[in-house]
Amino acid sequence: MTTPTLIVTPPSPPAPSYSANRVPQPSLMDKIKKIAAIASLILIGTIGFLALLGHLVGFLIAPQITIVLLALFIISLAGNALYLQKTANLHLYQDLQREVGSLKEINFMLSVLQKEFLHLSKEFATTSKDLSAVSQDFYSCLQGFRDNYKGFESLLDEYKNSTEEMRKLFSQEIIADLKGSVASLREEIRFLTPLAEEVRRLAHNQQSLTVVIEELKTIRDSLRDEIGQLSQLSKTLTSQIALQRKESSDLCSQIRETLSSPRKSASPSTKSS
């Protein structure tokens, strides 16, 4: 039988360190740069439109205003480029931290799965050993059933040879019960042969192995009980046959004595006459 195994609960995943997964908070300078970049984005549209107008009529009307607008446009572009340069590294760092955390979780899950696989492989090894032992026991029991079946076949042949005597000595009900018992024994032995193949196919099904083994034990016990009953019945039949033969021989001897006694009584009477 399989030995009870303990289910090992997987350990809790490692808690992420605060310093590794903590996203750095933006400083005051970063906030100022962000506000300046947003303001510059608002100004870009206005200054761009005004720059187009300034290029058209700036040198004719007010070249100083055109120079100031161009300077503001260049400053806004420089601020946007600086903001994008600063924030690109921050977003990349955040994405890398998320990927590292997911990789740690995946690594932990893989280690837990490896431990479970090793535990299941050990359980399967012990189950296969127990199954081989049960199969050997079952085949030995089946061989014993076949030997007993051969003995019952020889006994049945003896009963067939003495059919006439059995009909005279015993009733038809006892013979019918004996035939029914032998037929049921044959059917159960035929049923055991596909069960042996079923046991081989069920080697990979661990959950149903215990149920199949219990059923086989029940069938084996029932067959043993029936074999014991049949052996007891055969003993009783043998004793009854011997008793009936003895009674018949006694009856025959009595009949012979009664038949011979009138002859003896008749012989003295003839002499006296």
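One is the number of the first residue shown, and numbering goes on along the chain from there.
The backbone N, Cα and C atoms fix where each Cβ goes, glycine too.
Original residues fill every noted site, and no substitution is shown.
Feature annotations, reproduced from Swiss-Prot:
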VARIANT   Ile47 to Thr  In strain: D(s)/2923, D/IC-CAL8, D', F9334, D-9291, J9336, J9346, J(s)/5942, E/DK-20, F/MRC-301, E/4a, E/12a and E/7a
VARIANT   Ala62 to Thr  In strain: H/UW-4
VARIANT   Leu90 to Pro  In strain: C/UW-1
VARIANT   His119 to Leu  In strain: Da/MT-566
VARIANT   Gly180 to Asp  In strain: Da/MT-566
VARIANT   Thr218 to Ile  In strain: J9329 and Ia/9309
VARIANT   Ser222 to Asn  In strain: B9227
VARIANT   Cys252 to Arg  In strain: C/UW-1
VARIANT   Ser260 to Pro  In strain: K/UW-31
VARIANT   Ser261 to Phe  In strain: I/UW-12
Next on the checklist: Roughly how many Å lie between the Cα atoms of Ser261 (variant position) and Ser222 (variant position), rounded to a whole value?
Outcome noted: 57
Next on the checklist: On the three-state reduction of DSSP, what should I expect for Ser261 (variant position)?
Outcome noted: helix
Checklist entry - Between His119 (variant position) and Ser260 (variant position), what is the CA-CA distance rounded to a whole number of Å? => result 92
Checklist entry - If one measures from the C-alpha of Gly180 (variant position) to the C-alpha of Ser260 (variant position), what distance in angstrom results, rounded to a whole number? => result 46
Checklist entry - What Cα-Cα separation, expressed in whole Å, is found between Ser222 (variant position) and Cys252 (variant position)? => result 44
Item to check | Surrounding CB atoms that lie within 10 Å of the CB of Ser222 (variant position), all protein chains | outcome: 11
